[in-house]
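Data first, discussion second: the structure below is written as structure tokens.
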Amino acid sequence: MSEKPLTKTDYLMRLRRCQTIDTLERVIEKNKYELSDNELAVFYSAADHRLAELTMNKLYDKIPSSVWKFIR
């Protein structure tokens, strides 16, 4: 049985367990070495989404473009 790759939404739901930016950065650092390049691109997209949520202290389905200026 082959595993199907996780989607951005799958990664985002897992990353929502991270309650602080520090924890999120630790998870990103760990996954940097464990995921393939294709999986990493999807993971980084979800991680950026979660970083925006943590920075604004709100959950978003889609991040408004105005929020990105607050993300480092």
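Cβ atoms are placed via backbone N, Cα and C, with glycine included.
According to Swiss-Prot, the mutagenesis experiment Asp10 to Asn carries this note: Does not affect H-NS binding ability. Arg16 to Cys appears in Swiss-Prot as a published mutagenesis result, with the remark: Derepression of the hly operon, impaired H-NS binding. Among the mutagenesis entries in Swiss-Prot is Asp22 to Asn, noted as: Does not affect H-NS binding ability. In Swiss-Prot, a published mutagenesis experiment is listed as Glu25 to Gln, annotated Affects H-NS binding ability. Decrease in the ability to repress the expression of the hly operon. Quoted from Swiss-Prot, the note on the mutagenesis of Glu29 to Gln is: Does not affect H-NS binding ability. Swiss-Prot documents Asp48 to Asn as a published mutagenesis change and attaches the note Abolishes the interaction with H-NS. Loss of the ability to repress the expression of the hly operon. What Swiss-Prot says about the mutagenesis result for Asp48 to Glu or Arg is this: Abolishes the interaction with H-NS. Looking at Swiss-Prot, the entry for mutagenesis of Arg50 to His says: Derepression of the hly operon, impaired H-NS binding. Looking at Swiss-Prot, you'll find the mutagenesis Pro64 to Leu or Ser noted as follows: Derepression of the hly operon, impaired H-NS binding.
When the neighbouring Cβ atoms lying within 10 Å are counted for each of the mutagenesis positions (Asp10, Asp22, Glu29), the highest count belongs to Asp10. Here the Cα atom of Asp22 (mutagenesis position) is found 11 Å from that of Glu29 (mutagenesis position). Least crowded of the mutagenesis positions (Arg16, Arg50), judged by neighbouring Cβ atoms within 10 Å of its own Cβ: Arg16. Arg16 (mutagenesis position) has its Cα within 10 Å of the Cα of these mutagenesis positions: Arg50, taken from Glu25, Glu29, Asp48, Arg50, Pro64. Reported as a whole number, the C-alpha separation between Glu29 (mutagenesis position) and Arg50 (mutagenesis position) equals 15 Å. Ranking the mutagenesis positions Asp10, Glu25, Pro64 by the distance of their Cα atoms from the Cα of Asp48 (mutagenesis position) places Glu25 first. If you take the C-beta of Pro64 (mutagenesis position) and look for same-chain residues 6 or more apart in sequence within under 8 angstroms, you find none.
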